[in-house]
Amino acid sequence: MGKPSSMDTKFKDDLFRKYVQFHESKVDTTTSRQRPGSDECLRVAASTLLSLHKVDPFYRFRLIQFYEVVESSLRSLSSSSLRALHGAFSMLETVGINLFLYPWKKEFRSIKTYTGPFVYYVKSTLLEEDIRAILSCMGYTPELGTAYKLRELVETLQVKMVSFELFLAKVECEQMLEIHSQVKDKGYSELDIVSERKSSAEDVRGCSDALRRRAEGREHLTASMSRVALQKSASERAAKDYYKPRVTKPSRSVDAYDSYWESRKPPLKASLSLRKEPVATDVGDDLKDEIIRPSPSLLTMASSPHGSPDVLPPASPSNGPALLRGTYFSTQDDVDLYTDSEPRATYRRQDALRPDVWLLRNDAHSLYHKRSPPAKESALSKCQSCGLSCSSSLCQRCDSLLTCPPASKPSAFPSKASTHDSLAHGASLREKYPGQTQGLDRLPHLHSKSKPSTTPTSRCGFCNRPGATNTCTQCSKVSCDACLSAYHYDPCYKKSELHKFMPNNQLNYKSTQLSHLVYR
């Protein structure tokens with residue numbers, strides 16, 4: 001944008017001359033040519049002049065500050081609009097035309113501001129200072145606040161130029177009304193059209209396209225910001241879900257629910273076979289998880305009060321004292337979980353009458369031996385009902401309890417096994433060489449309780465009767481031959497499968513490792 005070229009200036013001067021000629025021809029009576037009926041050609045020429053490309057809008061109006069007057073009126077007066085401004089400029093143009101056509105007439109030398117047309121078309125649309133500035137350019141001065149009076153000398157050329165610019169202002173209002181009709185659906189107001197027209201050198205079509213593109217860009221930006229806001233809110237919700245504290249309550253699904261309650265159950269103590277937990281263990285010992293099975297030599301030793309000389313090997317002198325340790329256990333198992341039909345007190349009473357078994361461990365050879373404590377009297381008891389002599393506490397004929405001799409008093413120091421390790425070592429040596437020792441009279445001091453020895457027999461884990469000759473290799477459950485065929489479908493508690501029973505004479509010393517220490 002810049003100053004108009006000489007061609008543009010010449011085009012404006014030609015239009016001004018045609019405008020003056022058009023209005024002067026209305027009052028010229030000397031010429032016989034036909035008067036022009038409409039100023040349509042002047043309007044088209046004025047539109048072309050106002051739409052000249054690359055011409056600064058400042059040079060469109062020189063005597064009237066058109067865009068400033070329109071902006072102040074639209075902002076300050078609620079009754080003002082582009083159409084109302086078009087009417088106000090048209091009335092002021094009429095005042096100027098009458099003044100330069102009939103300067104001698106007195107009615108045009110004064111303008112009453114309280115008349116109806118002036119109040120309705122001019123004062124309701126334009127500000128008072130703007131009206132005063134325009135009329136001052138024509139030669140009018142305000143008088144007593146109710147009228148404008150013409151000065152003595154009238155500059156006809158100045159009045160013609162002001163009237164011509166008022167004509168251009170009227171045409172410019174028509175163009176801005178056309179632009180507003182094209183872009184009002186985009187949310188533009190008349191004031192936005194005036195601002196765009198004031199700063200743009202484009203014609204009507206160019207201004208309309210520019211406003212439409214700007215509106216579309218604003219809509220696209222708004223939509224993009226809305227999408228960004230939605231994505232941000234969605235990401236915030238996802239982050240809240242991700243960092244939400246986890247529920248520590250177990251799931252209600254089948255697996256988690258079952259595992260939760262299985263972990264809450266107390267450990268089931270198996271009491272169906274020869275499994276036993278040690279009463280007192282040494283924390284420093286590295287005990288192996290193994291099951292010790294009875295051997296023929298152990299059974300031979302258990303049948304004799306003094307044992308067999310081939311069972312306990314001589315201890316090496318280099319091992320020193322405290323190599324032989326003893327732990328007390330009961331020979332009978334706990335109540336059967338499968339065939340328990342009698343009160344538990346009965347079995348507790350029977351357990352109190354059963355003899356004890358001592359387990360001796362030799363640290364030098366890592367062997368476990370099973371033997372019964374020495375007895376001072378016969379282990380056979382006679383049944384008071386049928387008169388049958390039995391080695392166990394239960395009659396094998398009538399299943400009645402047998403009366404056993406009273407047990408000897410426990411040792412004064414039952415739990416101090418470490419202080420009697422040398423005594424136990426000496427007892428084992430005297431047991432192997434009976435001719436050079438004085439007997440095993442001091443051995444009972446190592447135990448917490450001594451009872452008459454009996455022939456070791458295992459009770460069936462199903463029927464609780466003596467004579468169990470089969471043992472499960474997985475859970476150590478024992479069974480007799482009769483129950484082995486009757487309960488072959490019984491599941492093993494160690495694994496989710498059936499029992500694997502084997503005869504006792506075919507068992508090895510080691511079996512499948514369990515998660516607990518088992519002594520036989």
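Every residue, even glycine, has its Cβ placed from backbone N, Cα and C.
Taken straight from Swiss-Prot:
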DOMAIN    84-156  domain 'PUB'
MUTAGEN   Thr94 to Lys  Weak or no effect on interaction with CYLD
MUTAGEN   Asn98 to Ala  Weak or no effect on interaction with CYLD
MUTAGEN   Phe108 to Ala  Abolished interaction with CYLD
MUTAGEN   Tyr114 to Ala  Reduced interaction with CYLD
MUTAGEN   Thr115 to Ala or Asn  Reduced interaction with CYLD
MUTAGEN   Tyr338 to Ala  Strongly reduced interaction with RNF31/HOIP
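The Cβ of Thr115 (mutagenesis position) lies under 8 Å from no Cβ of any same-chain residue at least six residues away in sequence. The mutagenesis positions shown are Thr94, Asn98, Tyr114; of these, the one with its CA atom nearest the CA of Phe108 (mutagenesis position) is Asn98. Averaged across the domain 'PUB' (84-156), pLDDT for the predicted model comes to 91. Secondary structure of the domain 'PUB' (84-156) per DSSP (helix as H, G, I; strand as E, B; remaining residues coil): 41 helix, 11 strand, 21 coil.
Tyr114 (mutagenesis position) is 19 Å away from Asn98 (mutagenesis position) when you measure Cα to Cα. Ranking the mutagenesis positions Phe108, Tyr114 by the number of CB atoms within 10 A of their own CB puts Phe108 at the top. For the pair formed by Tyr114 (mutagenesis position) and Thr94 (mutagenesis position), distance between Cα atoms is given as 18 Å, rounded to the nearest Å.
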